Amino acid sequence: MWIQVRTMDGKETHTVNSLSRLTKVQELRKKIEEVFHVEPQLQRLFYRGKQMEDGHTLFDYDVRLNDTIQLLVRQSLALPLSTKERDSELSDSDSGYGVGHSESDKSSTHGEGAAEADDKTVWEDTDLGLYKVNEYVDVRDNIFGAWFEAQVVQVQKRALSEDEPCSSSAVKTSEDDIMYHVKYDDYPEHGVDIVKAKNVRARARTVIPWENLEVGQVVMANYNVDYPRKRGFWYDVEICRKRQTRTARELYGNIRLLNDSQLNNCRIMFVDEVLMIELPKERRPLIASPSQPPPALRNTGKSGPSCRFCKDDENKPCRKCACHVCGGREAPEKQLLCDECDMAFHLYCLKPPLTSVPPEPEWYCPSCRTDSSEVVQAGEKLKESKKKAKMASATSSSRRDWGKGMACVGRTTECTIVPANHFGPIPGVPVGTMWRFRVQVSESGVHRPHVAGIHGRSNDGAYSLVLAGGYEDDVDNGNYFTYTGSGGRDLSGNKRTAGQSSDQKLTNNNRALALNCHSPINEKGAEAEDWRQGKPVRVVRNMKGGKHSKYAPAEGNRYDGIYKVVKYWPERGKSGFLVWRYLLRRDDTEPEPWTREGKDRTRQLGLTMQYPEGYLEALANKEKSRKRPAKALEQGPSSSKTGKSKQKSTGPTLSSPRASKKSKLEPYTLSEQQANLIKEDKGNAKLWDDVLTSLQDGPYQIFLSKVKEAFQCICCQELVFRPVTTVCQHNVCKDCLDRSFRAQVFSCPACRFELDHSSPTRVNQPLQTILNQLFPGYGSGR
C-alpha cells in the first residue's frame with residue numbers, strides 16, 4: 001500500500017511506500033522523515049480534517065490507497081541562551097549599541113494614534129444634505145442590495161477635528177460626510193438605522209406604463225432571488241429584453257446588487273409595477289405632514305401571508321411561525337430563536353426546560369446543536385468506533401498483518417453508470433479489458449466483491465464470477481468451463497481461503513448462480529432446455545487460474561465476456577465432500593481475447609494492463625530502494641561471496657521487457673453511422689470537436705472517458721439518458737429537467753438561463769443513439 005504526503009503549501013509531494021493499513025502513525029512519521037527530512041516531533045499530519053495522533057493506525061483514520069495526507073512542519077523552538085551569551089548581549093546594550101533602536105521604539109506609536117483618531121470621530125446635527133427630516137426615502141440594504149421604504153428622522157455631518165483648518169474649503173461639507181438616521185416603514189421593530197448618503201434616495205412613486213419601457217432603461221422592479229415567480233424585494237433593474245405576445249407580456253433585466261455585481265437575464269414577473277427611479281434634485285421627496293396621509297407602501301396587500309402553512313391565522317397553532325414543539329403563540333417573551341434553523345421554542349417546551357433566557361449571544365436547538373463530546377479536538381485520540389469493534393479483525397487473536405493486501409485497501413471509485421444488480425456487460429468495458437488487482441475490477445463494476453468468487457443474490461441471480469482456480473475440481477476449456485460453487489470451507493479468523501471441510505449447499509451464491517439457468521430451481525440439479533435464454537453472467541479470469549488452465553491471463557485479471565449456465569448438479573469432489581458443479585458456455589458477440597481476432601481487437605482498441613493510480617511510481621521507488629543496498633554490497637569486501645537472491649516479482653519492473661516495450665496502438669475509428677450521428681447533433685458540435693481530438697491521442701478507453709465527462713448531467717452527475725439539449729447548449733436528462741419543472745424551477749441547471757417551459761421538452765435522438773452505441777445498456781435501472 002502507498003499514500004501521497006504533501007506539504008501544507010502544496011509545493012512538495014512524495015509517495016510513501018511499503019505501508020499497511022495497520023501501520024501506526026508513529027511508524028508513518030519515521031517513513032516521512034526519510035523522504036522529507038523532518039523530525040517526527042516536528043510533524044503535524046492531517047487527513048480529512050483530522051490531526052493524526054500517535055497510537056492509532058491508518059485503518060483507524062480510514063486512510064485508503066493513494067490518498068493524500070497533509071504535512072505541516074512545526075517551527076523548532078529556539079534554545080535558551082547560555083549565561084555567557086546572555087552576559088555578552090547585556091554588555092553590548094550597556095555600552096551604547098542599539099540606542100537608536102530603543103529610542104525609536106519609545107517614540108513609535110505603532111499606529112495606535114491613527115486608531116484612536118478614528119474612534120474619536122464626532123458627528124453633529126445639521127440641516128445640510130439632499131434629504132431633510134420627515135422626508136420619505138428609499139434606503140438600500142447592505143446585505144441584499146435591495147431598496148426599502150423608510151423615513152428620515154435625523155441628519156448628521158462629521159464635525160471638524162482640531163487639526164483641520166477652518167477655511168472655506170474645509171467648511172464645505174460633501175455628501176460623503178452626511179449620515180442619515182432612518183426608520184423603516186415595513187420593519188418598525190428594527191428601530192432607527194444609520195446609513196450613508198450614497199444608499200439613500202427619494203422614494204420611487206411613479207409607475208412606468210408598459211409601452212414606455214425601453215431596452216437599456218434602468219428602473220426599479222420587484223424580484224425574488226430565491227423564488228423568481230413570487231413577490232420579493234425591490235431592486236434596480238436594467239432592462240435587457242422586452243417581448244409581448246397575444247396572451248402574455250415578458251420583461252427581462254439584469255438585477256443590480258452590491259459591489260457592481262448583478263444577476264443577468266432575470267424575468268420580471270410584475271410588469272405593471274415597474275417604477276421610475278427618482279434622481280437627486282429632479283423632484284422633491286415626499287414630506288410627512290399632518291394634513292396629508294402617508295404614502296401607501298408598495299407591498300401592502302400584495303405579498304400575501306408571511307407563513308404559507310397557517311396563512312397568518314392567529315387562532316391556529318403552527319409549528320413553523322410559532323413554537324416548534326407545541327405550536328402555541330402565547331408568551332413570545334419566553335421564546336428562543338435557534339440561530340441555525342430560525343425556529344422558535346418556548347423555554348418550558350425544551351427538554352430539559354429552561355428557567356430564563358441564556359446569556360450567550362448564540363443559541364441552538366437540540367436538533368442543530370453539535371455534541372461537543374463527539375468532536376475530536378486537535379491533539380485528542382479518536383473516539384471508539386462501535387462498527388470497527390465488531391469486525392473480525394478486532395476480535396481476532398492472530399498477529400498477522402492483514403493490512404498489506406490490495407483487497408483491504410478499499411475502493412477509490414465506484415461504478416454508478418449501471419446499478420449493482422445489473423445483468424449483462426458493463427457499458428464502456430469491452431471484452432479483453434485487463435486490470436492488475438481485483439479491487440480495480442470492483443471499481444469498474446464488472447465484478448464488485450473484492451474476494452468472493454460469485455457476485456449475486458439468492459432471490460435474483462448471479463451477475464458475475466471470477467475463474468481463479470481456487471477449486472481443484474474446476475475444468476476450463478475456454479468457450480465453456482465447469483465451475484465449482486462456494487462454501488464448505490472454514491474461513492473463521494478472517495481467513496481468505498482454506499481446504500474443503502464440509503459439504504456445499506444450494507444456498508446464497510450457489511443458489512444465485514443456479515437461478516441463471518433457464519429452468520426451474522431444483523435441489524437435485526437441473527439442465528436448461530434452451531441455455532441461451534438464461535440470465536447472462538460476466539466472467540473474469542484471474543492469473544491464479546494458470547495452474548489449471550491455459551486460457552488464464554499471464555498477469556492480473558481479464559474480462560472475457562458473457563457466459564450462460566447450461567446445467568448444474570451436485571457431486572463428490574476430489575476432497576471427498578459434496579460440491580455443486582456448474583457448466584457455463586460462452587454467449588458473446590465479441591471475439592474471445594485469446595484468439596487471433598480477439599488479440600487484433602484488443603490491439604485496435606488499445607487495451608493495455610490498467611494499474612492503480614500511483615502504482616508504477618511506487619514500484620519505481622521500490623526498485624530504487626532495492627538497488628541501493630545492492631550497490632553497497634558490491635562495493636564491500638565480501639561482495640564476491642554473496643550469493644544470488646531470488647525475490648518474487650509482484651508486478652512489472654523497470655528493467656523487464658514487459659514494462660519497457662511499448663506496443664503500437666492503432667487509432668480507433670468511428671463507424672460511418674456514428675460519424676453521421678455526430679454531424680447531425682449540431683447543438684453539441686463544439687463538445688464533439690473537443691471529444692474527437694482524443695481519438696488521435698489515446699486509446700478507445702480514453703475516448704469513452706472523454707465522452708462521459710463531456711455529456712454528464714449536472715443534476716444526477718451521470719451520463720445523460722434521454723438527453724435534452726437546451727438553448728444555452730447544455731445537456732440534461734429529460735427526467736431531471738421534468739423534475740425541475742415540477743418544482744417550479746424553469747431555469748437551466750447549469751447556467752440559470754430562463755427556459756421555455758410552455759412547450760414539451762424534446763429528446764436529442766442523435767445524441768441518445770450514439771450514446772447507446774458507445775455505452776450499450778447504460779440506461780438499465782434508470
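Even glycines carry a Cβ here, placed using N, Cα and C.
Those substitutions? Not in this structure, it's all original residues.
Listed in Swiss-Prot for this protein:
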BINDING   A468, G469, D474  DNA binding site
DOMAIN    1-78  domain 'Ubiquitin-like'
DOMAIN    424-586  domain 'YDG'
MUTAGEN   F148 to A  Abolishes binding to histone H3K9me3 and ability to repress transcription of target genes
MUTAGEN   H730 to A  Abolishes enzymatic activity
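Here A468 (DNA binding site) is positioned 74 angstrom away from F148 (mutagenesis position), judged by their C-alpha atoms. Cβ proximity to the DNA site centre (mean Cβ of A468, G469, D474, cutoff 8 Å) flags the following additional same-chain residues: L467, G470, Y471, D476, N542, K544, G545, H548, S549, A552. Between the alpha carbons (Cα) of D474 (DNA binding site) and H730 (mutagenesis position) lies a span of roughly 52 Å. Sequence-distant contacts (6 or more apart, same chain, Cβ under 8 Å) of H730 (mutagenesis position) comprise I714, C748, P749, A750, C751. Classification of D474 (DNA binding site) by DSSP places it in coil, neither helical nor stranded. The number of other Cβ atoms within 10 Å of the Cβ belonging to A468 (DNA binding site), over all protein chains shown, comes to 20.
The recorded positions considered are F148, G469; of these, G469 has the fewest other C-beta atoms within 10 angstroms of its C-beta. Applying DSSP to the domain 'Ubiquitin-like' (1-78) sorts its residues as follows: 15 helix, 24 strand, 39 coil. Within 10 Å of the C-beta of D474 (DNA binding site) there are 17 other C-beta atoms, taking all protein chains into account.
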